[in-house]
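Presented below is the structure to which this report refers.
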Amino acid sequence: MTNTRKTHPLIKIINHSFVDLPTPSNISAWWNFGSLLGLCLVIQILTGLFLAMHYTSDTMTAFSSVTHICRDVNYGWLIRYMHANGASMFFICLFLHVGRGLYYGSYIYFETWNIGIILLFAVMATAFMGYVLPWGQMSFWGATVITNLLSAIPYIGTTLVEWIWGGFSVDKATLTRFFAFHFILPFIITALVVIHLLFLHETGSNNPSGLISNSDKIPFHPYYTIKDILGVLLLILTLMTLVLFSPDLLGDPDNYTPANPLNTPPHIKPEWYFLFAYAILRSIPNKLGGVLALIFSILILMIFPLLHLSKQRSMMFRPLSQCVFWILVADLFTLTWIGGQPVEHPFIIIGQLASILYFIIILLILPAVSMIENKLLKW
């Protein structure tokens, strides 16, 4: 008698994706982040669902409904802070996942890669709209500043912004629609994740060496299910340490002040995971130029397969490219730091230099270094 897991129409799909999936025998802990992102998504959807049961998306009651969740709902504080800090863990895993893809040349699977970038945009949009919902000062002014960027679009900009706002400023209509979109987007993300996995399983996983590993595959279960559990435990440990010991570490104190359209906070800044893009946006004095730089700072990931000029896929055996890669990482840390600083000397010039360096490394230095390495290896 054949095994149900191999014959049942539904269970068969799960079996081929998570149990009998042929996996390279040498993938490192850097390949854990896919499953960790899946876990983050599940945590966010579940905590978000319970928060939505108590939250009201009205300008008069939104702030007090979040207060009510934290004070009066059973374990409401836990659910709220797990959701807020879960977003931070989500982005940490996302950045590491993308970084792994860049380092080991996973972008060669360009369908999987491009869907991954669409996923990144979708998660960023969801996080932005979620940040508006508590209706604190930074929620309100963050929404005002970021949506206002669309007014830089020639001809239709102003109309577009008012259409998104549902009025002449960020108000009740804006909050209600942001809540609706914030609720629906995670399910769209889940559908995209399925497509992401579908494309990945067409080709199989990459591995640290960047070489074809068809001759040496092992089943996903039990080897990588056990290996992933370590990552899961570390993720939950980090998240719960953050939630239980310093839940407001990554938040902004201004968001504990209810939204007031008449009082602008001294420093408007987004959550930490958007600071690198915010620094790039601010480094260009022109509004439209800044918006374009902001979009291209993420979209540039899509052209990585075209910029790959090396004869080797992975950076594992390319020390020069490794150096450039880690300079890029340091540059992103610099941009993140600058994004949280006020717009004054010397932060302005540091931000501008870091922004220019970001684009130069990706568009010029990495491809050039790849060519040099090819020459050194007489390829």
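Just so it is clear, glycine is given a Cβ too, placed from its N, Cα and C backbone atoms.
A helical conformation is recorded for His83 (heme b b562 binding site) in the three-state DSSP classification. Taken from Swiss-Prot, the feature heme b b562 binding site covers His83, His182, and the record attributes it to similarity to another entry.
The heme b b566 binding site feature in Swiss-Prot is assigned to His97, His196. Neighbour count (other Cβ atoms within 10 Å of the Cβ, all protein chains): 21 for His196 (heme b b566 binding site).
Marked as ubiquinone binding site by Swiss-Prot: His201. If you draw a 10 Å sphere around the CB of His201 (ubiquinone binding site), it holds 14 other CB atoms from the protein chains shown. DSSP assigns His201 (ubiquinone binding site) to a helical segment in the three-state reduction.
Reduced to three states, the DSSP call for Val98 (variant position) is helix. All protein chains included, Val98 (variant position) registers 19 other Cβ atoms within 10 Å of its own Cβ. For the natural variant Val98 to Met, the note given by Swiss-Prot reads: In strain: Isolate S58.
Ile303 (variant position) falls within a helical segment according to DSSP. Taking Cβ-Cβ distances under 8 Å and a sequence separation of 6 or more, Ile303 (variant position) has no neighbours in its chain. Among the natural variants that Swiss-Prot reports, Ile303 to Thr is described with the note: In strain: Isolate S58.
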Other CB atoms within 10 A, centred on His182 (heme b b562 binding site): 21
Using Cα positions only, nearest of the recorded positions to His196 (heme b b566 binding site) (His83, Val98, His182): Val98
